[in-house]
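Colleague: The Mn(2+) binding site annotation in Swiss-Prot covers H10, H64 and is backed by similarity to another entry. The Fe(3+) binding site feature in Swiss-Prot is assigned to H10, H64. One natural variant catalogued in Swiss-Prot, S115 to L, is accompanied by this note: In strain: NEM895. Quoted from Swiss-Prot for the published natural variant L135 to I: In strain: NEM895.
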Amino acid sequence: YIDEETMHLHHDKHHQTYVNNVNAALEKHPEIGEDLESLLADVESIPADIRQAVINNGGGHLNHALFWELMTPEQTAPSAELAAAIDATFGSFEDFKAAFTAAATTRFGSGWAWSVVNKEGKLEVTSTANQDTPLSEGKTPILGL
């Protein structure tokens, strides 16, 4: 359970700050012209003078945007395809939840727990520090907390 005050803090303060800061960094290099996901998937392509700001704030924006997109007041089940992949990878949905919980609760300091599709097209559970995004590791996030 996450309380309403925490949700407002993350949406109205944290997420908005990430958006403002990444936009300010990108304004310094309008020639980049790529979308944020593409930039974070290839961080070496980001000009050095704004690279860390884009990684930190762009990651914060994308991480939170996915989080908001996936939020629902209703409990939902994975699609049949995702459920089959979870069973094939983790053995059961309960084992997946245990792995995801471990990724979230063992992260030292701030960060995110993720369910991702890796470069081989397989599911995995991982975590990233601070506002780092799995996109920078060549992984596609499908669930983040």
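Each residue, glycine too, has its Cβ placed from N, Cα and C.
Because the structure is a prediction, the values reported are computed rather than measured.
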Colleague: Between L135 (variant position) and S115 (variant position), what C-alpha distance do you get in Å?
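Modeller: It is 12 Å, counting Cα to Cα.
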Colleague: By the DSSP assignment reduced to helix, strand and coil, which category contains S115 (variant position)?
Modeller: strand
Colleague: May I ask which residues of the same chain, at least 6 positions away in sequence, place their Cβ under 8 angstroms from the Cβ of S115 (variant position)?
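Modeller: Listed in sequence order, they are F96, F100, L123, E124, V125, P141, I142, L143, G144.
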Colleague: Name, in the order they occur in the sequence, the residues of the same chain whose CB lies under 8 A from the CB of H10 (Mn(2+) binding site) and which sit 6 or more residues away.
Modeller: H64, F67
